[in-house]
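Asker: What follows is a structure written as structure tokens; I'll ask about it next.
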Amino acid sequence: MCFSFIMPPAMADILDIWAVDSQIASDGSIPVDFLLPTGIYIQLEVPREATISYIKQMLWKQVHNYPMFNLLMDIDSYMFACVNQTAVYEELEDETRRLCDVRPFLPVLKLVTRSCDPGEKLDSKIGVLIGKGLHEFDSLKDPEVNEFRRKMRKFSEEKILSLVGLSWMDWLKQTYPPEHEPSIPENLEDKLYGGKLIVAVHFENCQDVFSFQVSPNMNPIKVNELAIQKRLTIHGKEDEVSPYDYVLQVSGRVEYVFGDHPLIQFQYIRNCVMNRALPHFILVECCKIKKMYEQEMIAIEAAINRNSSNLPLPLPPKKTRIISHVWENNNPFQIVLVKGNKLNTEETVKVHVRAGLFHGTELLCKTIVSSEVSGKNDHIWNEPLEFDINICDLPRMARLCFAVYAVLDKVKTKKSTKTINPSKYQTIRKAGKVHYPVAWVNTMVFDFKGQLRTGDIILHSWSSFPDELEEMLNPMGTVQTNPYTENATALHVKFPENKKQPYYYPPFDKIIEKAAEIASSDSANVSSRGGKKFLPVLKEILDRDPLSQLCENEMDLIWTLRQDCREIFPQSLPKLLLSIKWNKLEDVAQLQALLQIWPKLPPREALELLDFNYPDQYVREYAVGCLRQMSDEELSQYLLQLVQVLKYEPFLDCALSRFLLERALGNRRIGQFLFWHLRSEVHIPAVSVQFGVILEAYCRGSVGHMKVLSKQVEALNKLKTLNSLIKLNAVKLNRAKGKEAMHTCLKQSAYREALSDLQSPLNPCVILSELYVEKCKYMDSKMKPLWLVYNNKVFGEDSVGVIFKNGDDLRQDMLTLQMLRLMDLLWKEAGLDLRMLPYGCLATGDRSGLIEVVSTSETIADIQLNSSNVAAAAAFNKDALLNWLKEYNSGDDLDRAIEEFTLSCAGYCVASYVLGIGDRHSDNIMVKKTGQLFHIDFGHILGNFKSKFGIKRERVPFILTYDFIHVIQQGKTGNTEKFGRFRQCCEDAYLILRRHGNLFITLFALMLTAGLPELTSVKDIQYLKDSLALGKSEEEALKQFKQKFDEALRESWTTKVNWMAHTVRKDYRS
């Protein structure tokens, strides 16, 4: 049976050749063009699911009939090459792959001599894996890119060499690191069975399951011993075995429990206890682990040979040149604005350029505006722009920002604009004219080696402006130029030449010398301390949240009392850095010296120093030094932000990129998420090279992980193809036929193999073993997400569900769910477990990704609909939810379910209020059969509530309906004790989050470059400051929250009306 989708003619040539369509059956053939080394061209009909090896044999049978066959070598001397779907030249070394999995851009295969260079083979594999050919980096001929790649290749090789000496146990710790947490929540002991754990263990290839009670403080090797004793008791003595011959593996997962940590510290066991589930283990023989280890060592040794064979020869030593430091140059900084072209404005429109020097968001001197010129193609200025700052005072990370503006008469704006949308961007109104932004571009004043830029440069600009601009410039924008040069506005700028010798920013030792020189002078020692009388004032300033602005006097006070800040208030460092005059070399030198003796900050506080406001190289190195104190689990919590702030780094080689690579290469779990966070954005032009070379470095240092990641990439490509076909044909096919066609596709061998036995990108511990095709479906929403269900082959394990989305940006969902996980962590640290359920979500590409399915759960809408015959009345049935819980729980289980509901409802009430989560209807609030309530779909956050005709549809600060209260009160109207406890939980949870308000503001600020539609400027983060009442006392803040709680309760009828409308629409569509 062939796939019954009908493709449009335009797609039939490419897409459905490799996908599944109505014209080519799964066992059908397609015409493929073959190009031989002799120049001969052959076309053959080839089965689309044939392996590369089979196709080569087919071709070889035919080449005998063509001229110059005698010039060809043996068949094994050749392999095929093609251009794949990502425009990467790929050599098909692995001949077990199917043609439909290779998916050439066009059905053309070139026969090439098999490469003997193992380095080239690795390069080809890396290019395919990261979705960007390494030849693209070579073709840039960029000295910085080449230097970084060379250093990272050496760095990766050193990491690989360090693996060679590892024991198999050390390798296991690094490859499959166990997740554990030393601190134990207070309420965990209440959920043990008389202070004991019950665990289930079975041996591989054995159906017997042994359950026994153990102490939560027992270590894993003791569990091995007890399991062996149980087996001996039942089956008698067999071969002599030792508990050290086995390792505990979590059933159904690639997760191992080993080492000296007590059982209760392992995350898996802790989760089982919290969820009242039975921890289930398999005793795996160590020899099996050793075999995996040996296979990876073989791959590692091959990689060492590959890397070393492909390393470029070292360059001959350069002659030592006399260099000058910029601190010796007291001349004003100036450039020449030569010309601009491709401005995309009418010939009569006048254009000017604004230029400014920034350090972070601080303007170092007044902006400069060029004269106004007009022109058809080129706009000629040849105009010197002199800035009010001397070269010696330029900080190392100074950036030069340009913006091109069209100058239009107010009355002629509509007729004069060619492509400008005046209403979209901020404008300057002056002297009866309006200045509209056309393009912007930024560049660093010093290059990656610290040399002051010289000579002519062409800056290809960007045309999309952010909502909020500084001085009508975009200092937070990238310093990379637009790679799409063909249509981009280009500015020709000339930096001053220095004919004698280049100017460099002083090295670190010169900076410290300068600071010592200043410190020895009488004037410097007068005012570094202020005495006790200033400390209360200083403390009040330093206690403010990160969004609070400092006035000039406050900044002077902080700088004056910098020694007091270091000794008494080390957490004041961010505010001290905002108080320094970065356009004054003396202050900068003193700060760098002070930074060397500044106490290390806790990692959570140091995160703020990676914000855009702190671009200084040594500050960021200090921040990374603080982050090194983080455990792997804590680092994973903030990895999303740490990847985003790479965009703030102006140069490729920086402390942060090295730190992330180092930790990723030391922990494969971190490595997997770093890989996907980078790869999901590698298509973005501004970061394509930066993220691409970091991905290359990770792959070179973790060749053993490449096979796992390649399997995931292949599976996601298959899902994307399937989803595209479903969307193309959803209108033509009814749901039943569409689902049948989907199942037909999934049953094909190419899809079945690609989508089976892979580690889940959402969680590397989870194995997606075998699709349960009959339960797979696509959903009704616009983008037709794929709902996939996997059977778990291991005894006693539930099925695993994942949703694949293609066409929706999941990064905002990722951010919101990360915040929910952090809230859960902070509450647990304070002894409050609110049973949160932040499910997995991962962006894996351009508007595509995966979402974890929470098993045994239903939406509020479905629960209500199933309890009523009339859709309009369903939303007002307050008994529906409680009755549903009673259907699945009784007795003590029902009491526990209501407790779970009460706690989780409190958690999500507070979380949705603090984060400003909008669009809350009955289809994006769900409940598990065990009682846990949780929210899904976070398309609107930070108070961006949906509105219609200018009227907000959501009037309540958070969702608290009477059917929720009915469950909390156990169905008893007068049960004020239960409701009072619920309210107290909400208030406690709110105050706990408020105490960590600065952390939430910092994390959102670090995401400003992510390009999320509802997080584009600092103004968006202001919502958090307001919801957490950070400018008020704790009493005032609690009073504000109590008012919001009462408002949610009082206005809950409006929620029910919205839910009724939603339920009626849903019922009508179904």
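Heads up, the Cβ atoms here are built off N, Cα and C, so glycines get one too.
Nothing has been swapped: the model has the original residues at all the noted spots.
I grabbed these lines from Swiss-Prot:
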DOMAIN    26-115  domain 'PI3K-ABD'
DOMAIN    194-285  domain 'PI3K-RBD'
DOMAIN    327-496  domain 'C2 PI3K-type'
MUTAGEN   Lys342 to Asn  Enhanced inhibition by PIK3R1 leading to reduced lipid kinase activity and reduced oncogenicity. Does not modify regulation by GPCRs
DOMAIN    524-701  domain 'PIK helical'
MUTAGEN   Lys805 to Arg  Loss of lipid kinase activity. May not affect insulin signaling and cell proliferation. Partially affects oncogene-induced transformation
MUTAGEN   Ser1070 to Asp or Glu  Loss of autophosphorylation. Decreased basal and stimulated phosphatidylinositol-4,5-bisphosphate 3-kinase activity
MUTAGEN   Ser1070 to Ala  Loss of autophosphorylation. No effect on phosphatidylinositol-4,5-bisphosphate 3-kinase activity
Asker: What same-chain residues, at least 6 away in sequence, bring their CB to under 8 Å of the CB of Lys342 (mutagenesis position)?
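Answerer: In sequence order, Asn377, Asn487, Ala488, Thr489, Ala490 meet the Cβ cut-off.
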Asker: When DSSP states are grouped into helix, strand and coil, how many residues of the domain 'PI3K-RBD' (194-285) land in each?
Answerer: 30 helix, 28 strand, 34 coil
Asker: Would you count the other C-beta atoms found within 10 angstroms of the C-beta of Lys805 (mutagenesis position) for me?
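Answerer: For Lys805 (mutagenesis position), the 10 Å Cβ neighbour count is 24.
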Asker: For the domain 'PI3K-ABD' (26-115), give the DSSP counts of helix residues, strand residues and coil residues.
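Answerer: Counts, helix then strand then coil: 22 helix, 33 strand, 35 coil.
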Asker: Calculate the per-residue pLDDT averaged over the domain 'PI3K-ABD' (26-115) and state the result as an integer.
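Answerer: Looking only at the domain 'PI3K-ABD' (26-115), pLDDT averages out to 89.
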Asker: Does DSSP put Lys805 (mutagenesis position) in a helix, in a strand, or in coil?
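Answerer: Looking at the DSSP assignment, Lys805 (mutagenesis position) belongs to a strand.
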